[in-house]
Amino acid sequence: MPEVRSSTQSESGMSQWMGKILSIRGAGLIIGVFGLCALIAATSVTLPPEQQLIVAFVCVVIFFIVGHKPSRRSQIFLEVLSGLVSLRYLTWRLTETLSFDTWLQGLLGTMLLVAELYALMMLFLSYFQTIAPLHRAPLPLPPNPDEWPTVDIFVPTYNEELSIVRLTVLGSLGIDWPPEKVRVHILDDGRRPEFAAFAAECGANYIARPTNEHAKAGNLNYAIGHTDGDYILIFDCDHVPTRAFLQLTMGWMVEDPKIALMQTPHHFYSPDPFQRNLSAGYRTPPEGNLFYGVVQDGNDFWDATFFCGSCAILRRTAIEQIGGFATQTVTEDAHTALKMQRLGWSTAYLRIPLAGGLATERLILHIGQRVRWARGMLQIFRIDNPLFGRGLSWGQRLCYLSAMTSFLFAVPRVIFLSSPLAFLFFGQNIIAASPLALLAYAIPHMFHAVGTASKINKGWRYSFWSEVYETTMALFLVRVTIVTLLSPSRGKFNVTDKGGLLEKGYFDLGAVYPNIILGLIMFGGLARGVYELSFGHLDQIAERAYLLNSAWAMLSLIIILAAIAVGRETQQKRNSHRIPATIPVEVANADGSIIVTGVTEDLSMGGAAVKMSWPAKLSGPTPVYIRTVLDGEELILPARIIRAGNGRGIFIWTIDNLQQEFSVIRLVFGRADAWVDWGNYKADRPLLSLMDMVLSVKGLFRSSGDIVHRSSPTKPSAGNALSDDTNNPSRKERVLKGTVKMVSLLALLTFASSAQAASAPRAVAAKAPAHQPEASDLPPLPALLPATSGAAQAGSGDAGADGPGSPTGQPLAADSADALVENAENTSDTATVHNYTLKDLGAAGSITMRGLAPLQGIEFGIPSDQLVTSARLVLSGSMSPNLRPETNSVTMTLNEQYIGTLRPDPAHPTFGPMSFEINPIFFVSGNRLNFNFASGSKGCSDITNDTLWATISQNSQLQITTIALPPRRLLSRLPQPFYDKNVRQHVTVPMVLAQTYDPQILKSAGILASWFGKQTDFLGVTFPVSSTIPQSGNAILIGVADELPTSFGRPQVNGPAVLELPNPSDANATILVVTGRDRDEVITASKGIAFASAPLPTDSHMDVAPVDIAPRKPNDAPSFIAMDHPVRFGDLVTASKLQGTGFTSGVLSVPFRIPPDLYTWRNRPYKMQVRFRSPAGEAKDVEKSRLDVGINEVYLHSYPLRETHGLIGAVLQGVGLARPASGMQVHDLDVPPWTVFGQDQLNFYFDAMPLARGICQSGAANNAFHLGLDPDSTIDFSRAHHIAQMPNLAYMATVGFPFTTYADLSQTAVVLPEHPNAATVGAYLDLMGFMGAATWYPVAGVDIVSADHVSDVADRNLLVISTLATSGEIAPLLSRSSYEVADGHLRTVSHASALDNAIKAVDDPLTAFRDRDSKPQDVDTPLTGGVGAMIEAESPLTAGRTVLALLSSDGAGLNNLLQMLGERKKQANIQGDLVVAHGEDLSSYRTSPVYTIGTLPLWLWPDWYMHNRPVRVLLVGLLGCILIVSVLARALARHAARRFKQLEDERRKS
C-alpha cells in the first residue's frame, strides 16, 4: 500500500525536552490536566477594564506573532488562545453584566445572553471540527481492472429541464471505468417521455417509479431495488462529473471495507446570488466553499463526514443494512450518513472537486433551498439527536451536533442585529457594563474569533461574509426554526430549480422584504441615537450608552443593507456559463489544414474564447474545427468563429449529434483537472473583507434607471421555493408598503415629539428660598446622614405654639452673659456648673427645621450620681423673614415638658442669645431636648413651602448646675460610678497597680480594662496608671491583698474578692478593689467581674468563684455579626430604633461590626433584604415618596414607598392572577464588599412627600405619620471567606484585626519592657480597652511577656508597646519591616531592590505606571515631644503571624496613638504599615513586604492570586495554552496515525 500522509503527521514535533516528557507513560494526561486547570483558572478571573485592556493587548500581540508563520501547531495555539479570550469574556458576561431593573430589561438581556451562549457554543464546535483537517489523498486502485467493483450511477430528477439533466448523464457515461462494470440510471420522478427517449438514445437506463412518496429518498430507494451494483454513485441532475471521478475515489472504498461513504465537494461553476448580485461578490469565495474546503475535511479527521446528497459513492451493503436512504426527514443525505455511522460504518472525504454543478440562480431560490436544509437538520436534531443513542464516538456526536445546531442561527442573528434598539427605543440597558469594559472584554473576544477563523478558513470564506449570508436568510428561518423544533414532522421536500434565465435585472422584494422592514426600524433607532447625541442634554453615562448603541446599530444596519443588496438580481441571458480553462487548441479548416493555434480562455456548452491571432479580416461567421488532445485522446469539435480581433477569437459549437455533444461535455466538464482551481482565492484579510462588504452596500444606491420594477424571470418559477414558508408575493408587497408607511409615520411622530421636547425647557427651576443669613454654623440638612444623636428623631411630644405661660425668652445682654460666668465662679464647692453647646450634646451641626421636618431633637444624659439644681437654655440662630409672629414659632420642650417659644421678627431674621430657664425637675437620667417648628396658621400649615424655615445654632448652650449625691457602693451598679451609660462621652478610669507591674497583675488589669471597653463601646476609655490611690475621685485598685497600699488598710480576704470601698482621701469617691491571696486569685477576681453570668450582688463585697471559660473560635466575637446565616435587623438594634415619625423622620441606623478580612469570589456582593411597610392614610404621596438605603455614607438604592408591579403586573391583577400590592414591601439589595469594613452602619432615610404640595394641611398629619423598617429585614454575609493581605493598619484601626480574630486574644501576646513605666502600662490598658470595645469580650487569653521571653510565644501575634529607652530589646521583632528605631529616630532602613521593583512593575503595571514619578518615602522622624509611631509587619518568629509595635519616647506619644485609634474621623487615615502621629497630624506609609493570612477553598485561590493582577492572568493563561497545545498536537497526530494504521491493518487482513 502506498504511504498515506496527513498534515498532522507532517507537523514538526515538540521540542526535544517536551517530546521526552510527553513520551513518559501518563505524562501527557498529567500535563494536559495541569494545563486545563491553568486555563480554567485564567478564564475564571475578571479584571477591571483598564487591567483587562493589558491582557487584551498582549493577547492580540501574541496572535500576530504566532499567526505570522502558519503551521498546524500555530493554528491549534490560536484556537486555544481564542478559547481563553472568549471564555474570559463569557465569565465576565455571566458574572458582571447581568443586572436587570425591570422585567423587560431582564427579558431582553436574557435573550441576548442566550444568543451569545449559542454563538460561543458554535465557535468552540467549529474549532473542534477544524482543529486537524485530515487532507486525505487518493489511493490507487488494484492494477487489474477485473478486480474493480461494479458501480450504479444514479441521476435523480423531478422537474428539471432535459437540457440540464443530459449534461450530467452524458458526463456520467464518460467516466473512465470498465463499461461492463458501470451503469448510468436516470431516476425520473417526473415520468416524462422525452427523458425515456433520451435514455434510450444515449445508452442510459431509465427508471420511473409509479408514485412519488418520500421525494428524492424514495426515488433512490426504488432504484436500489432495481439495480445490483456493488457501489452506488449519486449525482444531482445538474452535477456534471469529471472522467476521473471513480478512479480517484474508489481506491479508498476498495482498500477499506468499513467505509460506507466517500463524499467529494459540491463545486458550482455558476456564481451564487451573493457572487452575482453584490458588487464585491465576484472576488468572494462561494458560500459553500467553507463547508467543502474546511469543515468536511475536519469532519473526516473525526470519522464524521456527512453525506451531502450528490457527488458521493455509497457502499450498497451499508445502504441496505440501514434499510435504504432515510425518509423521516427532508434532508435524507445527512440522516442516511448518521444511520450508517450508528451501525459502525466509517465515512470518508476527498477534498478534490470531481463534478461541477449549477448554483441557485436567484436569491429567493437560494433561501428556499436553505429553508429545506434547516428544516431537515433540525428534524434530525429532534428525532435522532446525535448526542443520544448508541454507535457514535464523541467526535462524531459533536460534529453532527455542530452541523445541526448551526441551522439555529436565525433567532440569535436577529437578536444580535436588533439588540441596540432596546436602548435606543426603550431605554433598556441590557448589558450592565461601561463602554470601556465592553471594549476590554467584548472586542478582544470578537477579534480573536474573527482572526482565528480567518487563519483557519484562509481563502475558503472571507471574514464578515457569514454575517451577510445569515442575515439574508435569518428572518425567513425564524418561523421554520420554531415550528420544526416544536413539530418536527411538519414540512416537505422541495426541489430547488436550476438553470433559469433573467431577461433583465430587477429588485426581488419577496426575497428581502423582511430585511427592509428591519432596516427601516434600525435606521429609526440609529436616527434616535444620533439625535440624542447631537441635541439631547445627556450626562456622561447616558452619552456613552447612546454612542455605544448607535455604533452597534450602525454596524447592524450595514450588515442588513448588504443583505438587502443581494436582492438586486442582475441580468442573466446566457444559456451556458463560461468556465475558465487554459487548453492548447488548433483551429483548422474542413480539409484539416491548420489556420491558427491558440490557447483557450474559457469554455462553455455554447462555445469557447481562444487567445490567438486570426490571419485575416473576418467577414462573417466561418465554419471551422477546433482540435485538441485530452489525456491522449484527440477531440475534433465543429464550430463557427463569429468574432476575432485584439488577439482573441470567439467560437460557438455547431453540434449535430450526440457524439459531438459528448465530446464538448468531455472538453468542458470532463477534464480531470477541470475544477482544481476551485479554491484559488486570495487568503482572507479581515479588514479588506469588511471593506468589500461595505462597498457592496453601494449597489443598493445605483441610479434609479437601474432599478427595474418587479417582473417574473423567464424560467423557472419560484412557486415552491419556500413551500409553506413563503406567502403570495403580491401580499408581501402590500405588507411591505403598509409597513414602510407605518414606520415612516412613527419616525415622523418620534422626530416631531423629540423636537418639541428639545424646544421646551428641560427643567423648571424651583422657587428660590428666602435668603438665609450667611453663617458658618448653618449647614443644609443632608439627604442621607450617618446616625448620630443630633440627627435622631425627636420624641412624639408636640407642645403648642403657645404653651403655658407662653415664655418667649428674653435677649441676653452682654452684661448678663458676663453675669453667667461670674455666677458659675461663685457657686459653692458642692455644686458644679456644666456648659454644653448643642454640638457637645451630639448635634451634627446647626439644627434646621422646615415644614416637612418640623421636629428636631437632641438626646443627652445626666450622671445618676448627680442632681440638677438649676438649668438654663441659651439659644441663637435665625428664622426665615417670611415667617409671621402671629402664626409661626419654634417651641422647646425637655422630656415633653414645655420650656419656651421663639417667635420670628421678619425685620431681624437672626436672634439671640436668648435665655430660657428650665425647671430642674424636668431632668432625668436620659433626656431629650426637642425643637418643634410651626410653619403656618393655627391648625393649618403649609409643610411643603421651602421658604419657611428656622435654624438653631450649634453653638447654643445648655447650662446645668449639679450637686453630687451620696455614693451608693453596690457592685450591682457596676460599671457605675466609673461610667454612666446615660452620659455619652469619653470615659476615664484611673488604675492603681503595684509599681513592679507583675505580668499576672497586668493581665488581670487588662481583663478589667477590656470589660470597661465593652461597656463604653465606641465612646472610648482611658486608664491613667499610678501606684498610689488618688486624692480625689474614683479608681480601681488591683493587686494581691498583702501588697495593697498600707493607707488602704489591706482588707482580709479568703480568696478571690471584689470590694467597693471609700477613697481614704475623698469620702464621696469609691475605690473598686480587685484582689486575692495570690496573683492567680487576682486574675480570677477580675474574671468574676468580666465574665459574671448573673447580676453582681447588691453589696459592696463579693467573693469570686473560679470561672470556666470555653475556648473561643475564630471570628466569634460577640460584637461581630453572625456570618453563617442571614441576620435580622431586630437582632442588631431594638425595634424602636427602626421606627420614625413625620415626613422627614431622619436617618434610621443599624450599626454592626464584622471582621475586615472578608473576601468573596470575584467581589460578589453581600445580600440584604429590606422590608418595610408603606404607610397608611391619604395624606402621603407614596409613589413619589421613597426610602434611601446606604451603608457607611455610601448610597446604595432608593425604593418608592408604594409597591408597583408595572403594566404586566396590573394586567395580571386585573384578571385575578396576581395579588394586589400589599403594604409590606420586600426588596433584595446587593451590598458591595468595598463598602464594608470593621465598624459599619446601615443608613435608611425615609423621604416622604405629602399628597398635595402647596396646599394647607393639618399640622398634626406630619407628626402622626409613622415610617419604619421591619425587624425581620436581614443582611447576609455567609458567602464571605476570611483572607487578607497584610500589613494593613486600617484593619487594626477598625476592630483590632488580626488580634481580635480570637475574641479573648488567646492567639496574642503583649510584649512590654522588662521594667515598664506607668505610661507604657497605661498604653497597654488603653489598648486592651480598645480590644474589648471592638469584640465586646474580655481579653482573658492574652499573655504578657518581656522581649527576653518572646520565644515562649513565638506562635502568637505580638503587640509590642515600648519606649525609646527599651527599643533595642524589641528591634529583632521588627526585622521583617522596613523601619528601625535608633538614636530617638524612626528611619527607613530598606527599600525594595531594583529586581523587586521590576517584578512588582511587571506584576502590576498600571500601579507602576501611575507611581512612575513617585519615589519611595524615606521616613526619618524623631519620636520625641509627643510623637508616636505604630508599625505593623510579619512576625520573624512564625510566618503568617503579625507584629504590631507602638513606639514613642514618652507616654504622651503612646497616648496620642491610642486616642487616634478611638477617633472615627481619624480611622480612615490609618493605613499601610506605618502610622506616625504628632498631635492632630497623622501620616501613613507603606514600605514593608506584604504577606497573606487566612485560608480559602482551593477553587478560590486562582481568583485571590490573580485578582487585579493582569500579568499573572496572562502568565497562567498562556502557560495553560502552551501545555494544552503540546498535549493536543501530540494527541491529534497520534489519532490521525491510528486512523491510517487501521486502514493498513484492514488491507493486510484482506
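From the backbone N, Cα and C atoms, a Cβ is placed for every residue, glycine too.
Recorded in Swiss-Prot as a mutagenesis result, Asp188 to Pro carries the remark: Loss of activity. The DSSP secondary structure for Asp188 (mutagenesis position) is strand. Listed in sequence order, the residues of the same chain lying 6 or more apart from Asp188 (mutagenesis position) and placing their CB within less than 8 Å of its CB are Thr157, Phe195, Ala196, Tyr206, Ile207, Ala208.
A mutagenesis experiment is reported in Swiss-Prot for this position, Asp188 to Asn, and the note states: Decrease in activity.
Of all Cβ atoms in the protein chains displayed, 20 besides its own lie within 10 Å of the Cβ of Asp189 (mutagenesis position). Among the mutagenesis entries in Swiss-Prot is Asp189 to Tyr, noted as: Loss of activity.
Taken from Swiss-Prot, the feature active site applies to Asp189 (among others), supported by sequence analysis.
Taking a C-beta cut-off of under 8 angstroms and a sequence separation of 6 or more, Asp236 (mutagenesis position) has the following same-chain neighbours: Val155, Pro156, Thr168, Gly309, Ser310, Cys311, Gly357. Among the mutagenesis experiments that Swiss-Prot reports, Asp236 to Tyr is described with the note: Loss of activity.
Residues or ranges marked as substrate binding site in Swiss-Prot: Asp236, Asp238. The Cβ neighbour count for Asp238 (substrate binding site), using a 10 Å radius over every protein chain in view, is 24. Taken residue by residue with DSSP, Asp238 (substrate binding site) is part of neither helix nor strand, so it is coil.
The feature active site is assigned by Swiss-Prot to Asp333 (among others). Sequence-distant neighbours of Asp333 (active site) (same chain, 6+ residues apart, CB-CB distance under 8 A): Phe306, Phe307, Cys308, Gly309.
There are 23 other Cβ atoms within 10 Å of the Cβ belonging to Arg370 (mutagenesis position). Swiss-Prot gives this note for the published mutagenesis Arg370 to Gln: Decrease in activity.
Here the domain 'PilZ' (572-647) has a mean pLDDT of 89 out of 100. Under the heading domain 'PilZ', Swiss-Prot lists 572-647.
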Under DSSP, the domain 'PilZ' (572-647) has how many residues in helix, strand and coil?
0 helix, 45 strand, 31 coil
State the Cα to Cα distance, in Å, between Arg370 (mutagenesis position) and Asp238 (substrate binding site), rounded to an integer.
18
Rounded Cα separation (Å) that holds between Asp189 (mutagenesis position) and Asp238 (substrate binding site):
15
